[in-house]
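Everything on this sheet refers to the single structure shown next.
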Amino acid sequence: MSIYPMYTRKITHWFARRSFQNRIFLLILFTSTIVMLAMSWYLTDITEERLHYQVGQRALIQAMQISAMPELVEAVQKRDLARIKALIDPMRSFSDATYITVGDASGQRLYHVNPDEIGKSMEGGDSDEALINAKSYVSVRKGSLGSSLRGKSPIQDATGKVIGIVSVGYTIEQLENWLSLQISSLLIPMAIMLLLLLFCARRFSLHIKKQMLNMEPQQLSQLLIQQSVLFESVFEGLIAIDSDYKITAINQTARRLLNLSQPEPTLIGKRISSVISQEVFFYDAPQTNKKDEIVTFNQIKVIASRMAVILNNEPQGWVISFRSKDDINTLSLQLSQVQQYADNLRAVQHEHRNLISTIAGLLFLKRYNQALELIQQQSESHQKVIDFIARNFQDNHLAGLLIGKYYRAKELGLELIFDPACFVDRLPTALSHNEWISIVGNLLDNAYNASLRQPQGSKQIECLINSDGQEVIIEIADQGCGIDEALRDRIFERGVTSSASKDHGIGLWLVRSYVEQAGGSIVVENNIPFGTIFTLYIPLTRDEHHG
C-alpha cells in the first residue's frame, strides 16, 4: 500500500478541520509560495542565461583583442616565452578572467597561469575551429582548471596564416559565485514581497470573515436556509428592496395579499412602483423607519411598516412588512366595539343599579308618588335621548355607540350633549363601519379624559355629527385640560400623548390615519374658557386624486 495517498488524505482531513478564515489564508499562502518559487526559478534561469552570455562575450572580446596585439604576434612567431609572459601578465592582473592561455599553431601552450602546464597541449578539444578555420568563438569545456566558459581567437601573422591561439576563460565555479551574488540581491525584495503577500492574505481572510458575519460557510448556509423558511412561514407580507427600489425578495404571503400571480423569480429585479401602486410609502423619508401606517397597496388597505437596512450610515435597502387591515385586531378591537361595548354595558348596568336602589328606598319609605315620579322622570329623560339618537342617526352601529357613550358619560360624572343639528343618513364610502366608529369613539374618549383632568371646567361634552351636503362634519367640544402647546404640532403622531398611561397615544393617531385615508381634514381649536374643539371634515365620496 502506497504511503502517498494516506499522506494526502491526512493533509486533506487536517485542512478541512481548519476554520474558513484559516483555509483561505493557507490557500493564499500556498498559492503565493508556489508563485514565488516559480518566479525565483524563472529569474534564476534568466539571470544565469544572461550571465553566461555576457561573460562569454567578455571572454571573446578579450581573446580577440589580445590575439590582435602585434607584439604578441611577433613573440609567438619567435616562440619568445619570456616576451609572451611579459605581455600577458599585466593583462591578466587587470582582467577578471580566471585564466589567459596562449598556444602555438599546434595547440601547445606558450603561456599559462600554471607554469607547469607550459609546453603541454591545450585541453578541451575545442581549439580546431580557431587553429584550422581561423574563427573566434565561445565554448564551454573542461580543461586543466576544470569546466570553464572560454573565448577563443586565432593569432594570425601579416599574411593571415594562423600561428597560434589565445583562450580567455572563466571557470563555472566563478560564474556560479557571481550568479549567487546576483540571486542573493533579489532575496530581500522577494522576502519583503512574500511578507506583504502574507499580510494581504491575512487581511483578505479577515475581510471575508467579516463579510460572512464571522460565520463558517456551513453556518451561513444553514442561516440562509432558516431565514428563507422563516421568510416564507410568517403570516405577514414581506418585501425586501434595494437602494434602487428594486425587489430583491418577496414572500408568498405578500404575493397572496397583493393578488400577485407571478412567481417570486419573475418579480425579483422589478421596481417596486411597477408592482405596488403606493409610491409615497416607499420613497418618503428614506432614512426614517415607519411603523404601523395605514396605507393602500393595490387598492387593498393594509397596515405596513418599513425598516431601513443601514450600512456605513447610508440606506442600502428596506424591508417592508404588512398585513391586511381586516386581519389587524390589536388596535381595532381595543379602540372600537369590543372594549367600548363592554364599557357601555357596565355604565348602563351601574346607572340602572343606582336607580333601582333609589326606587327601592322610596318604596320602603312608602313614598310611592315620589318613586313613580322618579321612574317617569328617568324614563322620559332617557327616552328623549334614545329617540333623538334613533331618529337622527340612521346607522345602527353609530347609534349603538352613541347610546353607550351617553351612559358612559353619566357614569363618569359627565354629560354628553347632542347638538340639535345632528343628522346622519349616510357614511363616507371610504370608511368601514369599524373605522367610522373608531373615529367617533376615540374623539369622545379623548374628550372624556380631558374633562376629567380639568377640575375647573364644565363637565359637558358637546357633539355634532352631520352628513348634509357632500361631506360629514364631526365636531366634539369639551371643557377639559386642553392641549399642551409643546405637543400641539405632534398630537396626531403615534405614541404622543399628554396622559401618563402607556395605553394612550394611539387614538388620535388612528383618527388621523382614517381621516387622511378617506381624503378628509382635521381642525383643532381652543375652546373658551377651557378645553379643545376637534372638527373633522370627511367627504362622502373620496376624491381619487387626493393623497
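Each residue's number is its place along the chain shown, starting with 1.
From the backbone N, Cα and C atoms, a Cβ is placed for every residue, glycine too.
In this structure the noted substitutions are not present, so the sites keep their original residues.
As annotated by Swiss-Prot, citrate binding site applies to Arg109, His112, Arg150, Lys152. Marked as domain 'PAS' by Swiss-Prot: 225-264. What Swiss-Prot records for 347-542 is domain 'Histidine kinase', and it gives sequence analysis as the kind of evidence. One mutagenesis experiment catalogued in Swiss-Prot, Arg109 to Ala, is accompanied by this note: Strongly reduces citrate binding. For the mutagenesis experiment His112 to Ala, the note given by Swiss-Prot reads: Strongly reduces citrate binding. Here Swiss-Prot describes Arg141 to Ala as a published mutagenesis experiment; the accompanying note says: Increases citrate binding. The note that Swiss-Prot attaches to the published mutagenesis Arg150 to Ala is: Reduces citrate binding. One entry in Swiss-Prot concerns the mutagenesis experiment Lys152 to Ala. Its note says: Strongly reduces citrate binding. Experimental mutagenesis at this site is recorded by Swiss-Prot as His350 to Leu, annotated: Loss of autophosphorylation.
Structure coloured by features recorded in Swiss-Prot.
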residue	record	Cβ neighbours (10 Å)
Arg109	mutagenesis position	22
His112	mutagenesis position	23
Arg141	mutagenesis position	17
Arg150	mutagenesis position	27
Lys152	mutagenesis position	30
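Taking H, G and I as helix, E and B as strand and the rest as coil, DSSP gives the domain 'PAS' (225-264) the counts 16 helix, 11 strand, 13 coil. Binding residues for citrate (Arg109, His112, Arg150, Lys152) extend across at most 15 Å, taking the greatest CA-CA distance. Separating the Cα atoms of His112 (mutagenesis position) and Arg141 (mutagenesis position) is a whole-number distance of 17 Å. Excluding Arg109, His112, Arg150, Lys152 themselves, the residues of that chain whose CB lies within 8 A of the CB mean position for the citrate site are, in sequence, Tyr99, Ile100, Thr101, Val102, Gly103, Met122, Ser127, Gly143, Ile165, Val166, Ser167, Val168, Gly169. In this structure the alpha carbons, written CA, of Arg141 (mutagenesis position) and Lys152 (mutagenesis position) are 12 Å apart. In the three-state DSSP reading, His112 (mutagenesis position) counts as coil.
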